[in-house]
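Chemist: As annotated in Swiss-Prot:
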- TRP23 to Ala: Disrupts interaction with tubulin heterodimer. Impairs polymerase activity under microtubule stress (MUTAGEN)
- VAL69 to Asp: Impairs polymerase activity under microtubule stress (MUTAGEN)
- ARG116 to Ala: Decreases interaction with tubulin heterodimer (MUTAGEN)
- LYS151 to Ala: Disrupts interaction with tubulin heterodimer (MUTAGEN)
- ARG200 to Ala: No effect on polymerase activity under normal conditions but impairs polymerase activity under microtubule stress (MUTAGEN)
- TRP341 to Ala: Disrupts interaction with tubulin heterodimer. Impairs polymerase activity under microtubule stress (MUTAGEN)
- ARG519 to Ala: Disrupts interaction with tubulin heterodimer. No effect on polymerase activity under normal conditions but impairs polymerase activity under microtubule stress (MUTAGEN)
Amino acid sequence: MSGEEEVDYTTLPLEERLTYKLWKARLEAYKELNQLFRNSVGDISRDDNIQIYWRDPTLFAQYITDSNVVAQEQAIVALNSLIDAFASSSLKNAHNITLISTWTPLLVEKGLTSSRATTKTQSMSCILSLCGLDTSITQSVELVIPFFEKKLPKLIAAAANCVYELMAAFGLTNVNVQTFLPELLKHVPQLAGHGDRNVRSQTMNLIVEIYKVTGNNSDLLEEILFKKLKPIQVKDLHKLFAKVGDEPSSSKMLFEWEKRELEKKRSQEEEARKRKSILSNDEGEYQIDKDGDTLMGMETDMPPSKQQSGVQIDTFSMLPEETILDKLPKDFQERITSSKWKDRVEALEEFWDSVLSQTKKLKSTSQNYSNLLGIYGHIIQKDANIQAVALAAQSVELICDKLKTPGFSKDYVSLVFTPLLDRTKEKKPSVIEAIRKALLTICKYYDPLASSGRNEDMLKDILEHMKHKTPQIRMECTQLFNASMKEEKDGYSTLQRYLKDEVVPIVIQIVNDTQPAIRTIGFESFAILIKIFGMNTFVKTLEHLDNLKRKKIEETVKTLPNFSIASGSTHSTIETNKQTGPMENKFLLKKSSVLPSKRVASSPLRNDNKSKVNPIGSVASASKPSMVAANNKSRVLLTSKSLATPKNVVANSTDKNEKLIEEYKYRLQKLQNDEMIWTKERQSLLEKMNNTENYKIEMIKENEMLREQLKEAQSKLNEKNIQLRSKEIDVNKLSDRVLSLENELRNMEIELDRNKKRNDTNLQSMGTISSYSIPSSTVSSNYGVKSLSSALPFKEEEDVRRKEDVNYERRSSESIGDLPHRVNSLNIRPYRKNGTGVSSVSDDLDIDFNDSFASEESYKRAAAVTSTLKARIEKMKAKSRREGTTRT
């Protein structure tokens, strides 16, 4: 064995053993660290040897990724002990964020995927403890989500299980669900369709946990997730949801900041309990809150509010915005205004089927729907085709519901609300149902009875149509009015202002209508008013109705639920008075004044001369100490609001003071309402200004971008024009060249024809001369191509022939431009030699033209030259065409 292997690693210091090459040495070092952390829980702030592992997360980042699985397991156990030791004293700061971002991904990748059960359990415990140092699970989940894109199924399943455990342990406390859930659910369909069964199983568990922590909100999952899953998976999820029940998920763990707040709250409550227990004779029997109210057996150590109910999520705000104005069908404007009803209906159906029905949320910013809603309003009000009216009403309802407020502005309401009221005259069920839904949807977002009074114009339109001459319109508008009163949750101050002069007279007309169906709706309307304002308000009005109608109204009143303003308790009446106008205050004060008077009159000690009223309002007698003790005991059972001094109330209960108080309350309430209205208007104006400025900036940027694009397009166009001109010049040159070549060819052909004719003429003339003896001066040695002098001597004639042959050979290699000259220079010289080898003139004169050998040879030679010329001309043409094609 070598010297290095014989070293006893147990003698090495801890720092060296933590990085020693033998895994057993590292294992023992990790165990020693774990024991050190456990023994130093109460004194970790003073021990620098422990602080270094907390301050430098890279140390344990190396330990928990140990190559040996046994040593790695012990390193993760030591890390868990380290986190437990520092968790209680660790405050929320950037260092905690560094620890989480450094250790969590390593624990997921190396710990949760381990084959050892203890390693996986301890890794999950470390991840949860690290998340407890944060304020929410957002960062931890964001660190785990990238593992969903990995290829290893074991790692993907571990990541899905990690997110599930985080949500089950901490819930959605301090989580911005509007951004958190869409980012998480974006990866779920891919995981649900994974090829590995374990991944799919963990994904289903994660979906069920999301359902639980969102307060059993299945609508959220249906809108965002279910359409991306397989039908069988959706069916299985519904079965799992049914097993969960109606109880929302409760968190198992608390963040460290929650633990500190809960401990602080408990200590404060304990101090308050000790400080205020002296108010009771039986010390410690009752608990009193900070307002002095008695706590009747309430638990002070209640869990956080997050464990009491699920998170309320606005599903609509999480949906992606879509645009529809850029998806209008082709020629929509022309087709929708066509005189043919089929064209109008087809345009509406095409837009509804392809765009509107598929839309989940409409974009409101930088989109103007006035033109589209104006078209729908015109169709609803004027179109004779009820199918087009129904489609337009459905479209209006969907646009209103997908824009909501403030996207569906009051300007849009004015375009469609009155046309819808006018068209309630339709009796076909499908049409009138579409109109009803559209009206109810608009009133859902713009309540005609809102206490702010901004929608009083809508209330006036409804009341005006309740007096319409058409019975169907009266009935439908009365039903809409009843629905608005039933759904009102903001008080009835607006209805109170219109009650005496407009609402009651119109309702009386409806009650006295000639048609039974309309009267029944009128009875319901009157009954709702009685439920809201009380029977005493309408005593005189009911006297003008016959007994049968009064009976019908009373029966209807019994079937209706109670409304907030009609509540009989003094507390609810006082709370309602804070939100109502002066007329409501008078009415409610008159009703609520009965209760105190009865309590005073029913007291058995009222007529006792020895009795007296104590400052807290309870009646006591000096001769009955037991009664005094009972009253002293009952003091703590009264709330602080009931401890007002009745002497002041009785002394200031004159009619004059009541009127002044009511007047002051009315003025104060009016000023408060005006202030609220002005504040809202100011905010809306500021928002509009900001939106206008933003829109202006966007338009300026877009304008600059378009200008740059225009400049680029112009420069490209100029370049293309220059290239086009150059191409045109090249084409013109090539065309001219082709024309010149064609002319040359044509001239050559003409010259060849001439030469041929000349040869034929010479042959004929020589045939005539053959029978005669011709003088040498008149004999031509050329057969039609070129004439020679008859007086040439033999030597000169031979020299001329030699020169002409040389010239012919030289010219045969010249360019095609010399073709006419070369054709003219062609010579045919047939001659015969005598015995001495010299041709004489007499021999030429004695030519036997019956022997056609010489003429045939000359003709063949001319034909060969002609064919050669034609072949060269064709090659020249082909070459010119190729050059023209290449240039183009």
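The first residue you see is number 1, and the count goes up from there.
Heads up, the Cβ atoms here are built off N, Cα and C, so glycines get one too.
No noted substitution is present; original residues retained.
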Chemist: Do you see any of the mutagenesis positions LYS151, ARG200, TRP341, ARG519 whose C-alpha is within 10 Å of VAL69 (mutagenesis position), and which ones?
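Modeler: The mutagenesis positions close to VAL69 (mutagenesis position) (Cα within 10 Å) - there are none.
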Chemist: What subset of the mutagenesis positions TRP23, ARG116, ARG200, ARG519 lies within 10 angstroms of LYS151 (mutagenesis position) at the C-alpha level?
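Modeler: Cα within 10 Å of LYS151 (mutagenesis position): none.
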Chemist: Taking each of the mutagenesis positions ARG116, LYS151, ARG200, ARG519 in turn and counting other Cβ atoms within 10 Å of its Cβ, which one has the fewest?
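Modeler: With the mutagenesis positions ARG116, LYS151, ARG200, ARG519, fewest surrounding Cβ atoms within 10 Å: LYS151.
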Chemist: Measuring Cα to Cα, how many angstrom lie between ARG200 (mutagenesis position) and ARG116 (mutagenesis position)?
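Modeler: About 22 Å separates the two Cα atoms.
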Chemist: Starting from the Cβ of TRP23 (mutagenesis position), draw a 10 Å sphere and report how many other Cβ atoms land inside it.
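Modeler: So the Cβ neighbour count for TRP23 (mutagenesis position) comes to 15.
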Chemist: What is the nearest of the mutagenesis positions TRP23, TRP341, ARG519 to ARG116 (mutagenesis position), using the Cα of each?
Modeler: TRP23
Chemist: Sequence gap of 6 or more, C-beta under 8 Å: which same-chain residues meet both conditions with respect to TRP341 (mutagenesis position)?
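Modeler: Long-range Cβ contacts: ASP383, ALA384, ASN385, GLN387, ALA388.
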Chemist: Note down the number of other Cβ atoms within 10 Å of the Cβ of VAL69 (mutagenesis position), including every protein chain shown.
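Modeler: I get 13 for this one.
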Chemist: Using C-alpha atoms only, work out the spacing between TRP23 (mutagenesis position) and ARG519 (mutagenesis position) and round it to an integer in Å.
Modeler: 92
